[in-house]
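*Asks:* Pasting a structure here, questions to come.
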Amino acid sequence: MAPGTLTELAGESKLNSKFVRDEDERPKVAYNVFSDEIPVISLAGIDDVDGKRGEICRQIVEACENWGIFQVVDHGVDTNLVADMTRLARDFFALPPEDKLRFDMSGGKKGGFIVSSHLQGEAVQDWREIVTYFSYPVRNRDYSRWPDKPEGWVKVTEEYSERLMSLACKLLEVLSEAMGLEKESLTNACVDMDQKIVVNYYPKCPQPDLTLGLKRHTDPGTITLLLQDQVGGLQATRDNGKTWITVQPVEGAFVVNLGDHGHFLSNGRFKNADHQAVVNSNSSRLSIATFQNPAPDATVYPLKVREGEKAILEEPITFAEMYKRKMGRDLELARLKKLAKEERDHKEVDKPVDQIFA
């Protein structure tokens, strides 16, 4: 799609064909049919070694083994900071298109604004707008790609990034200890942890049953922390897409999910959350995803293989190579789906009119 916004498309009565997904990819559960299967865990007392820490750690480990996804409350991130970050994000997407498009990141730019981030070659696009920026390592920050509107964006997002980095490392400590390792092991395996923040805006959609806000995927990195509003739309599956649940929004909570890197480091013990985002025709939705990723040259290989197990990777590889392979598989799948769609469309064109509308 050429640079632009979804604003004008959101007001149409029919969904643009660029967003219409094949039937097997369409939502099976509505955005507001919530499930309470995803654990909500209070972190109050997690620093009390002789207090509640043991029970909190047990709950986190169980959630990672069963789902790879859970929610945390009492996490220590200031509520005013969360409110400011949310307000600024909403204000950014309410800006006139020309203000957002000053930070257009199409064409390979690192950071900024884009409509429907998707793999090159994909036939179908996601129904979302995003603004993204890279906040760690600090030395690599390119403030020219960070929005300068609304006022206060940089100051608040810097503080938010710092607090989320701290929370992510604390959660990785828990998982390291559960694996029988030193508590810094998972963080150290990232070498020089990268942090990317993606603010997602999902406008109202004229035909939400035909599309997705964000297609089904697992995150490539170590761990992701998601702040979402109360609308609903985040969905997860743990049976390879046979059944989906919509995660119940919890005020002030962060949804935490493990990525592929975390999955491999645990030798498959902790699941990489399989998830997607659906949209609706009643209201827009906002979410802020903080991706904690390893450095490109970090090693991807199990940190510990338990007795009786085999390593789930044949050999160590770098995160850059792991990511390249993942994107390669996704691109090939997208190419095959695009060819299949073109073939179906071609057959429809070749049909007599009376058969097409029969």
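Heads up, the Cβ atoms here are built off N, Cα and C, so glycines get one too.
Modelled residues match the original; the substitutions are not represented.
Sharing the feature lines straight out of Swiss-Prot:
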type	residues	note
VARIANT	V77 to L	In strain: cv. Ri-0, cv. Tul-0 and cv. Yo-1
VARIANT	D148 to N	In strain: cv. Cha-0, cv. Con, cv. Cvi-0, cv. Gr-5, cv. Ita-0, cv. Kas-1, cv. La-0, cv. Ler, cv. Me-0, cv. Mh-0, cv. Nc-1, cv. Per-1, cv. Ri-0, cv. Rsch-0, cv. Rub-1, cv. Tul-0, cv. Ws-0 and cv. Yo-1
VARIANT	E158 to K	In strain: cv. Me-0, cv. Mh-0, cv. Per-1 and cv. Ws-0
DOMAIN	190-294	domain 'Fe2OG dioxygenase'
BINDING	H217, D219, H275	Fe cation binding site
BINDING	R285	2-oxoglutarate binding site
VARIANT	D350 to A	In strain: cv. Cha-0, cv. Con, cv. Cvi-0, cv. Gr-5, cv. Ita-0, cv. Kas-1, cv. La-0, cv. Ler, cv. Me-0, cv. Mh-0, cv. Nc-1, cv. Per-1, cv. Ri-0, cv. Rsch-0, cv. Rub-1, cv. Tul-0, cv. Ws-0 and cv. Yo-1
VARIANT	D354 to N	In strain: cv. Me-0
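Context for these features, please: burial, neighbours, distances.
*Replies:* Long-range neighbours of V77 (variant position) (same chain, six or more residues apart, CB within less than 8 Å of its CB): R163, L164, L167, F254. Taken residue by residue with DSSP, V77 (variant position) is part of neither helix nor strand, so it is coil.
Under the DSSP three-state reduction, D148 (variant position) is assigned to coil, being neither helix nor strand. Applying an 8 A CB threshold to same-chain residues 6+ apart, the list for D148 (variant position) reads V154.
With a cut-off of 8 Å between CB atoms and residues at least 6 apart in sequence, the same chain places S135 near E158 (variant position), listed in sequence order.
Cβ neighbours within 10 Å of H217 (Fe cation binding site), excluding its own Cβ and spanning all shown chains: 16.
Taking a C-beta cut-off of under 8 Å and a sequence gap of six or more, R285 (2-oxoglutarate binding site) has these contacts in its own chain: Y31, N200, Y201, Y202, G213, Q228, D229, V231, G232, G233, A277, V279.
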*Asks:* Suppose we draw a 10 Å sphere around the Cβ of H275 (Fe cation binding site). How many other Cβ atoms does it contain, all chains included?
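*Replies:* Result for H275 (Fe cation binding site): 24 neighbouring Cβ atoms inside 10 Å.
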*Asks:* What is the three-state DSSP composition of the domain 'Fe2OG dioxygenase' (190-294), stated as helix, strand and coil residue counts?
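*Replies:* When I sort the residues of the domain 'Fe2OG dioxygenase' (190-294) into the three classes, I find 9 helix, 44 strand, 52 coil.
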*Asks:* Within 8 Å of the centroid of the Cβ atoms of H217, D219, H275, which other residues of that chain place their own Cβ, given that this set defines the recorded Fe cation site?
*Replies:* L214, R216, T218, T224, N257, G259, N272, A273, D274, Q276
